[in-house]
Amino acid sequence: MLDKIVIANRGEIALRILRACKELGIKTVAVHSSADRDLKHVLLADETVCIGPAPSVKSYLNIPAIISAAEITGAVAIHPGYGFLSENANFAEQVERSGFIFIGPKAETIRLMGDKVSAIAAMKKAGVPCVPGSDGPLGDDMDKNRAIAKRIGYPVIIKASGGGGGRGMRVVRGDAELAQSISMTRAEAKAAFSNDMVYMEKYLENPRHVEIQVLADGQGNAIYLAERDCSMQRRHQKVVEEAPAPGITPELRRYIGERCAKACVDIGYRGAGTFEFLFENGEFYFIEMNTRIQVEHPVTEMITGVDLIKEQLRIAAGQPLSIKQEEVHVRGHAVECRINAEDPNTFLPSPGKITRFHAPGGFGVRWESHIYAGYTVPPYYDSMIGKLICYGENRDVAIARMKNALQELIIDGIKTNVDLQIRIMNDENFQHGGTNIHYLEKKLGLQEK
């Protein structure tokens, strides 16, 4: 097993990684910015290293500082968590080149799956169903581009190859706006991702977001751990996640899961990963793969009993998968609500000092967070301050537990989205299950005209 690792992240995921390390007897090094010296995992870690000032660019995105921290503390591996450098192939490469283990896939795998065009090509080759599209980047010949759009059928969506998180995409409903949409997406992509390659896909009007969790050891073994539904979104950011996804039959789960596991073996995948799909009219369409642990991983842990972070650590230590596919069983249902420090009306971040705090509890309730009374939420980072996960023997029980837990949760001193989460849990259509990715924005009156 790994002797000592650097946790190259902050907030709740850093604490989650620290807990898994402690259970496995792994020593921990918490790297932090000057604004984060009071974070819970920093206070609990075996060693701490301040890697720079508050802005992420100078701390959590500062590759030389993170690698130096590993060197001076004698760590053997670096866990990137999610966000920040977790899907940065150059970081993974530099970590390995410096003699450390990157807890995640190989750099070339991150590169392959990070570029949407090469990722789609690899998935098609592996037999994973994809959205009908341009099968490669779009050129400058508008006659050819119009022909592609005609073959796919309007509406289509123009996407940046290096994009993600809802950035660098445009819906086109007819020939008249095609040329302008392509050039605008190109310009945006060049500015945001330094890569102006764009491609075209069929635009699905009312899909759900369903994703498959996978684990692969890079030694020819890969398993899928059922699916999650993350359709409750605002501005392409997930708000509520659940597992399993309502209405997905065991046959459908096996069909798509086996293809994802096979794809992992085909591309030599190592670690935890997630295949994201749009799901419409009983069909799955691959959109992207996240080559890291995800925010919503706890709902999968609750229904399968598999500790995904511990599995990541074991795989990084060179161990084969500790579970076989036939040992993965789905039991019950889990729902996760992301708790954000934000104004419930404007959705603007609401940093500040937490004056009073009480975490919910009870059977089937899990609270993943780094906050405490007296903790100051800094203005420099993502607004998520916690995740509330509730488990039940079925979906109705999980939702009922979540309603109670949300009402028990007290966070005073800052504004949060707890009331919004209560509204979602009480929403009839959500309770029925199967709402699409546009539902929450329509409910909030935010749908762009």
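Backbone N, Cα and C atoms are what each Cβ position is placed from, and that goes for glycine too.
Just so you know, the substitutions we noted aren't modelled in this structure.
What Swiss-Prot says about this protein:
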type	residues	note
MUTAGEN	Arg19 to Glu	Loss of homodimerization. No effect on ATP binding
MUTAGEN	Glu23 to Arg	Loss of homodimerization. No effect on ATP binding
BINDING	Lys238, Arg292, Val295, Arg338	hydrogencarbonate binding site
BINDING	Glu276, Glu288	Mn(2+) 1 binding site
BINDING	Glu276, Glu288	Mg(2+) 1 binding site
BINDING	Glu288, Asn290	Mn(2+) 2 binding site
MUTAGEN	Glu296 to Ala	Severe reduction in catalytic activity
MUTAGEN	Arg338 to Ala	Severe reduction in catalytic activity
MUTAGEN	Phe363 to Ala	Loss of homodimerization. No effect on ATP binding
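Positions of Swiss-Prot features highlighted on the structure.
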| residue | record | DSSP (3 states) |
| --- | --- | --- |
| Arg19 | mutagenesis position | helix |
| Lys238 | hydrogencarbonate binding site | strand |
| Glu276 | Mn(2+) 1 binding site | strand |
| Glu288 | Mn(2+) 1 binding site | strand |
| Val295 | hydrogencarbonate binding site | coil |
| Arg338 | mutagenesis position | strand |
**Q.** Close in space, distant in sequence - Val295 (hydrogencarbonate binding site), Cβ under 8 Å, 6 or more apart
**A.** Ile13, Tyr82, Lys238, Glu241, Arg338, Met384, Lys387
Q | Glu276, Glu296 as recorded positions, winner by CB count within 10 A | A | Glu296
(Q) I'd like to know which of these recorded positions, Arg19, Lys238, Arg292, is least surrounded, judged by other CB atoms within 10 A. (A) Arg19
Q. What's the CA-CA gap between Arg292 (hydrogencarbonate binding site) and Glu276 (Mn(2+) 1 binding site) in angstrom, rounded?
A. 12
Q | Euclidean distance between Cα atoms of Asn290 (Mn(2+) 2 binding site) and Glu276 (Mn(2+) 1 binding site), Å | A | 8
Q. Looking at Cβ-Cβ distances, which residues of the chain lie under 8 angstroms from Asn290 (Mn(2+) 2 binding site) while being 6 or more apart from it?
A. Glu87, Gly273, Thr274, Glu276
Q. For the hydrogencarbonate binding residues given in the record (Lys238, Arg292, Val295, Arg338), what is the largest pairwise C-alpha separation in angstrom?
A. 18
Q | Between Glu288 (Mn(2+) 1 binding site) and Glu296 (mutagenesis position): CA-CA distance (Å) | A | 16
Q. What are the non-local neighbours of Glu288 (Mn(2+) 1 binding site), defined as same-chain residues 6+ apart in sequence with CB under 8 A from its CB?
A. Met113, Lys116, Ala119, Gly164, Glu276
Q | Close in space, distant in sequence - Glu23 (mutagenesis position), Cβ under 8 Å, 6 or more apart | A | Asp307, Lys310
Q) Using Cα coordinates, what distance in whole Å links Arg19 (mutagenesis position) and Phe363 (mutagenesis position)? A) 20
Q: Show which residues of the chain containing Phe363 (mutagenesis position), separated from it by at least 6 in sequence, have their CB under 8 Å from its CB.
A: Arg401
